[in-house]
Amino acid sequence: MMISEIRQELTDHIIPFWNKLRDDENGGFYGYLSYGLGLDKKADKGVILHSRILWFYSNAYMTLGGDELLDNAKHAYEFIKNNCIDYEYGGVYWMMDFEGKPADTMKHTYNIAFAIYALSSYYRASGDKEALALAYRPFEDIEKNTLYEYGYREAFDRQWRLVDNEALSENGLKADKTMNAILHLIEAYTELYKADGNEKVADRLKFQLGQMRDIVYTPDTNALKVFFDTAFNLVGDIHSYGHDIEATWLMDRACDVLGDEDLKKQFAEMDLKISHNIQDIALEDGALNNERDKNEIDKTRVWWVQAEAVVGFINAYQHSGDEKFLESAKSVWENIKEYIIDKREGGEWYSEVTFDHTPHDYKETVGPWKCPYHNGRMCMEVITRGVDI
């Protein structure tokens, strides 16, 4: 039942919505659609948004087939190849204007990771060896320009001089290093290794998994730390429920792709503990709360947190056989259907909904961070995992 509903959501709602945002005049996809569904054709175009769109169409094609999906993937690929990559200094830009010229030339490890993720997927979908070569450019740029004794630095100007990490700092905190960046480097390197089997990529992927296991994970609480200074000292007291449940299945996936049996066992045990913890403390009224900051719980229902919860709970069920995880996945999907999916003509999913089910009308429908990657990926993961309820 759930698989058929989610397949329909992908094919009849999410994909058609994003198809309409293709910009054939200036390349790429339009960068902003308001809560009121007003399209701004001259809005800046986020590079993270475009990497995620490229990943989405590439994987939708590999999951469903269909020439239109591959064509839209190619359209996103051409925009990234021709506009977003900095061929002079390396990496990718942070933001383009509506015509495809650089609007913000900051280099960020998180953003560059998504370019690797997307280009690797497009290579797998299309077989275009140029895309694989382009995926290795940002990989080498990260390895050359961001490494230091504690792993990977995150925020730089165009010429790789360090700048404040404002892009990934939140809650009034300044964080030099983030769990978020490490997680999405793991995600990106997993996809690149899956595409090409390069042992250097495998080695760096194992290094990052080790950082998550040995530094970011807290065994006493079965939670992941969020923000750090340059020496990996904790900054703030935040628990991000969505990132925890997303990390469980992404780390399991990385170990599966690496084929390392010891790592598989270590992370399966750790990730199940994290999943149980999230189920116990964050699942409320059929949906996942957002985060804890010190003693305050933010109960906002954020679109991506709900999508990752469905995948994470299904993954936990597959590793444990515990049907309570399936029940949790089902409850979150039912909540998504009822309250997160935007049923207005021309809508997709609301960005955020309050605990009592009121959409936040100040949060855009499409923007630099509001994309088809989390909800689209949820659909594809449910389809390909084949676990029905």
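Using the three backbone atoms N, Cα and C, a Cβ is placed for every residue, glycine included.
Original residues only: the substitutions mentioned are not part of this model.
For the mutagenesis experiment Arg52 to Ala, Lys or His, the note given by Swiss-Prot reads: Lack of activity. A 10 Å cutoff on Cβ-Cβ distances gives Arg52 (mutagenesis position) a total of 23 other Cβ atoms nearby, all chains included.
Applying an 8 A CB threshold to same-chain residues 6+ apart, the list for Phe114 (mutagenesis position) reads Val47, Ile48, Ser51, Arg52, Trp55, His184, Ala188. One mutagenesis experiment named in Swiss-Prot is Phe114 to Ala, and its note says Strong decrease in activity.
Here Swiss-Prot describes His243 to Ala, Lys or Arg as a published mutagenesis experiment; the accompanying note says: Lack of activity. There are 22 other CB atoms within 10 A of the CB of His243 (mutagenesis position), with all protein chains counted.
For Glu246 (mutagenesis position), the same-chain residues that are 6 or more apart in sequence and have a Cβ closer than 8 Å to its Cβ are Leu183, Glu308, Val311, Gly312. Annotation note: Glu246 (mutagenesis position) sits in a helical segment as assigned by DSSP. Here Swiss-Prot notes a mutagenesis experiment, Glu246 to Ala or Gln, with the remark: Lack of activity.
Under its mutagenesis entries, Swiss-Prot includes Trp303 to Phe with the note: Strong decrease in activity. In the three-state DSSP assignment, the secondary structure recorded for Trp303 (mutagenesis position) is helix.
Cβ environment of Trp303 (mutagenesis position): Ile340, Trp349, Tyr350, Ser351, Glu352, Lys370, His374, Asn375 lie under 8 Å away, each six or more residues apart in the same chain. According to DSSP, Arg52 (mutagenesis position) is assigned to a helical segment.
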